[in-house]
Amino acid sequence: MGLKKACLTVLCLIVFCFGIFYTFDRVNQGERNAVSLLKEKLFNEEGEPVNLIFCYTILQMKVAERIMAQHPGERFYVVLMSENRNEKYDYYFNQIKDKAERAYFFHLPYGLNKSFNFIPTMAELKVKSMLLPKVKRIYLASLEKVSIAAFLSTYPDAEIKTFDDGTGNLIQSSSYLGDEFSVNGTIKRNFARMMIGDWSIAKTRNASDEHYTIFKGLKNIMDDGRRKMTYLPLFDASELKTGDETGGTVRILLGSPDKEMKEISEKAAKNFKIQYVAPHPRQTYGLSGVTTLNSPYVIEDYILREIKKNPHTRYEIYTFFSGAALTMKDFPNVHVYALKPASLPEDYWLKPVYALFTQSGIPILTFDDKN
């Protein structure tokens, strides 16, 4: 134990000396500056405990914002970790940043598991976890992320609350049902163990005493009788005033972050006479033959605004496997369709997603993607 503490002390010194604390952080606009954390740890440790919320996607930030709204007056620190940084991520991060006491954006352009990135980032996370004031609750969706375990292992007595990360919470083959973190390489695995001890995915899952779900009426993998399940609707269309669909039809394809979907997406757009594509927040490629909707909003927020402006327009939303199909299917004047390429084998991994769509009343449209 003494050796472990000594190693951790040396690690802290290295982190300070080499500037991993981003004291003069320009790329992240000071969001990873630890000086304020250090000051609070030294001079205000007896203050009110804080709640931590970890996010990896825009959807998770939306859920986190709703959770925070349910606890007015409490202190919240938000930690966003992402390989992506674009207009959408910045917009929603700034939204939640305005509502949190502190917010940190860890932009990891090469991914955490890259050898040159893993050790310094895990070191930074562990040291910063120890600089936090007393932690009351920890909220997270991505149970499989070893980076969050750096904080969980530092505060084993904190309450753990989990929330949905899209359709991954509705599929039995989800990585959230695993036991151990996936860390490639012996050196990285050993370093991870030094940072998180015996913490695991299973330990996080079993410690969760409440789970927030955004999907009503669908079986959730976290609904196993061990915890309270709380429904948390994300998008409210109840106050929209709409009329008959006499204002024309707007067809929108939901983009995919996977580049191999480019050709199939273009064929689908042509086949169904789709005019627009709403890029996925992590999408880096464009599609020919359709107009790209450039907006800082995720598709649900975008459509709600469009319905308000054009209450007589019919909106047709086409998707291959986006969870947004489930969150938008009950919007007024919105008709959602799931696309299934004819070449897709019966045992393809998307089969459970299509089953979800069918269960939710979303039509499945098969098309010839080879011609």
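Heads up, the Cβ atoms here are built off N, Cα and C, so glycines get one too.
Sequence unchanged from the original; the noted substitutions are absent.
So that you can see what the record holds, here are the features copied from Swiss-Prot:
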- ASP258: active site, proton acceptor (ACT_SITE)
- HIS280: active site, proton donor (ACT_SITE)
- GLY255, ALA278, PRO279, HIS280, PRO281, ARG282, ILE299, GLU300, SER322, GLY323: CMP-N-acetyl-beta-neuraminate binding site (BINDING)
- HIS280 to Ala: Decreases the rate of sialic acid transfer (MUTAGEN)
- GLY2 to Ser: In strain: M982B / NRCC 4725 (VARIANT)
- GLU40 to Asp: In strain: 406Y / NRCC 4030, M982B / NRCC 4725 and 126E / NRCC 4010 (VARIANT)
- ASN94 to Lys: In strain: 406Y / NRCC 4030 and M982B / NRCC 4725 (VARIANT)
- ARG102 to Trp: In strain: 126E / NRCC 4010 (VARIANT)
Maximal Cα-Cα distance (Å) across residues annotated as binding CMP-N-acetyl-beta-neuraminate, namely GLY255, ALA278, PRO279, HIS280, PRO281, ARG282, ILE299, GLU300, SER322, GLY323
16
Give me the long-range Cβ neighbours of PRO281 (CMP-N-acetyl-beta-neuraminate binding site): same chain, 6+ apart, Cβ under 8 Å, in sequence order.
THR57, ILE58, ASN84, ASN86, LYS88, TYR89, PRO257, VAL298
Counting distance between Cα atoms, which of the recorded positions ASP258, ILE299, SER322 is nearest ARG102 (variant position)?
ILE299
Report, as a single number, how many Cβ atoms besides its own are within 10 Å of the Cβ of GLY255 (CMP-N-acetyl-beta-neuraminate binding site).
26
Neighbourhood of the residue listed as 'active site, proton acceptor' by C-beta distance under 8 A, where only residues 6 or more apart in the same chain count:
none
Among PRO279, ILE299, SER322, these being the binding-site residues, pick the one whose CA is nearest to that of ASN94 (variant position).
ILE299
Just the number: how many Å between the Cα atoms of SER322 (CMP-N-acetyl-beta-neuraminate binding site) and HIS280 (mutagenesis position)?
9
Provide the number of Cβ atoms within 10 Å of the Cβ of HIS280 (mutagenesis position), excluding the reference atom itself.
20
I need the CA-to-CA distance for HIS280 (mutagenesis position) versus GLY255 (CMP-N-acetyl-beta-neuraminate binding site), whole Å please.
5
Counting Cβ neighbours within 10 Å across all chains shown, tell me which of the recorded positions ASN94, SER322 comes out on top.
SER322
Close in space but at least six residues away in sequence, with Cβ under 8 Å from that of ILE299 (CMP-N-acetyl-beta-neuraminate binding site), the same-chain residues are ILE252, LEU254, ALA278, ILE317, SER322, ALA324, MET328
